[in-house]
Every structure is written in structure tokens, then in C-alpha cells.
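K.L.:
Input: one structure, supplied below.
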Amino acid sequence: MAAEDELQLPRLPELFETGRQLLDEVEVATEPAGSRIVQEKVFKGLDLLEKAAEMLSQLDLFSRNEDLEEIASTDLKYLLVPAFQGALTMKQVNPSKRLDHLQRAREHFINYLTQCHCYHVAEFELPKTMNNSAENHTANSSMAYPSLVAMASQRQAKIQRYKQKKELEHRLSAMKSAVESGQADDERVREYYLLHLQRWIDISLEEIESIDQEIKILRERDSSREASTSNSSRQERPPVKPFILTRNMAQAKVFGAGYPSLPTMTVSDWYEQHRKYGALPDQGIAKAAPEEFRKAAQQQEEQEEKEEEDDEQTLHRAREWDDWKDTHPRGYGNRQNMG
């Protein structure tokens, strides 16, 4: 029974070839990346490559103590497993887990590049880890402009990688049919897989550079969201209730609110008072009695006569005073103190 189970388990070559084939199908698929068909291939390929990686670890097929020449030509292709894992991880579509997918894909690419660097597959510089990149960014944050020399060197490196990648793809396409059909000798097979390793070194370096840029953008977006959320939470707090200082309360009790706050009479009292004097709107102008008219006329006549008499007397006194001043000049009669 155990022997039958072992026969049913997929072997390492089958896991590797199926995973590689699924990756090729995903890369050339015409359907949207988020479609169900494409995502099923992505998940299935990741599962197969994960099993292949576990099997490689159990078999201890590669060791850092050995050189590249000591690895069998047919086993060189299994060094590509981490690179395939990183490429398929990048194909996952889930916006809420995008940052996790990017970090996991970066780990796979770094694992692949580390193996190739240890075996001296090609001459290249390993990318910095995320912690070193963060420290480097913090140290260089005070620089207003990047170094022109560094920018030029990065551009030149990208151009060189692109040319090398195109050349490798051309050579691989020429050797593919012979190797896969089994007609190539061991030397050609070894050269074919070494070219594959070099090609995926260039791809991994480009992917890591793109991943670092996207991770930076996502983290800045998350930090801005947190800042906006904290600001909105402050704005959504209930308004502060108005408060009155004790001093103002005591002052209002003594001096009042600035206007008569207590009534001096009721509405009924006001109505009776105005009704008594006939000043209500519906009462019209109050009518005076005939006796009152007669008294008012008599008082007016007496006042006019009095004013006329007062005027005559005043005029007479003024004329007498003028005559006296004409006959008595200033200083008249003051003769006692004269020498």
C-alpha cells in the first residue's frame, strides 16, 4: 500500500515542468490577469513549485560547499524554482494583500539571486535587503537631488541588462528544440540551462527594483490614509458645549443682563392705564368737554394780554434807561476822591 502511494506522488521533474508550463501560460494569456482562469493557473503553479521546493530541501540537492561545476547538468534547472515562485507570486491579484504578495515575491527573487551569486553563475551585485534600503533612504533623505552619476550608472546598467536579456533569449530560442527533444549532448544541455539562469538573474533584478518602488508607494499611501483617518476622527467629535465662567455668572446676577429683565407692570395694568387716559388705538383721539375748551381759551387770552403788558413795561423802562445815560455820562457824581 505504501509503495502504491509513493508511485502516485508526483516526482520532482513533473512538479518542475508543470509549474514552468503554467508560468508560461500565465505570461502569454490573453485573458485579464484577474480572471478566474488565470488565477487558478497561478494558484496551481505556486502549489506545485512549493512542493518542488520542499522536495529539493529534503533531497539536499544543492549545497553551498560545492561549486557550480559539481552540479549535474540536468539538475541546474532546479535552481530556477525560487525565481518561478517569485514570478507567479507577482501575478496574484488581490489589492488588499498586494503588499504581502510583493514582499513574498521579493523574498523568492532574493533567494534565487543568492544561490546564483554563491555558485558564481554570473557577475552581479546583490540587491540590498528591505532594512538596509530603509536605512539608506533615511540617511539620504536630506539630499535634495539624487546624484547624477548614480542615475547615469543605473540607466547604463538597465540598458546593458536589456541587451543581455535579448541576446540570451535569442540563443535560448535557437537551442530550445534540440534540448527539449533530447538530441543535444550534455555540454549543450548545460549551456542551455546556464543561459536560463543568467536570463532569470536579469529578470529578478528588474523585478526587485520594480517591487521596491511599488512597496514605497503603497506604504506612503497607507500612511496618508492613516493621517486622513485620524483627522476625520477629530472632526467627527461632538462639538464642545458652551460654558460660562463663574465670574460672568456672578456679574450677571448683580448688574443684570444689560437690559431690564424684570417687568414693572403686568399687561392688564398697562391696558387699564392706557384705557384710563384714552390712549388705546381703538379709542381714537380723546374728546375734551365744553368746560375744558372754555377754560383753555380763557387761559390763552390771559397769557397773551400779560405778554403784551409785559412788553409795554419793558419797552418803557428801556427808553428811560437810555435817556438817563444820555444825561449822566460815565463817572458822573464820583467827585469825592478827586485831588
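Backbone N, Cα and C define each Cβ position, glycine as well.
Every position carries its original residue.
As annotated in Swiss-Prot:
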- 46-60: domain 'UIM' (DOMAIN)
- R155 to E: Abolishes interaction with PPP2CA (MUTAGEN)
- K158 to D: Abolishes interaction with PPP2CA (MUTAGEN)
- Y162 to D: Abolishes interaction with PPP2CA (MUTAGEN)
K.L.:
Would you find the one among the mutagenesis positions R155, K158 whose Cβ has the most company, meaning other Cβ atoms within 10 Å?
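P.N.:
When each Cβ's neighbours within 10 Å are tallied, K158 tops the list.
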K.L.:
What Cα-Cα separation, expressed in whole Å, is found between Y162 (mutagenesis position) and R155 (mutagenesis position)?
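P.N.:
Rounded to a whole number, the Cα-Cα distance is 11 Å.
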K.L.:
Validating a neighbour-count step here. Other CB atoms within 10 A of the CB of Y162 (mutagenesis position): how many?
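P.N.:
Y162 (mutagenesis position) is surrounded by 12 other Cβ atoms within 10 Å.
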K.L.:
By DSSP, what is the split of the domain 'UIM' (46-60) into helix, strand and coil residues?
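P.N.:
Residue counts for the domain 'UIM' (46-60) by secondary structure: 14 helix, 0 strand, 1 coil.
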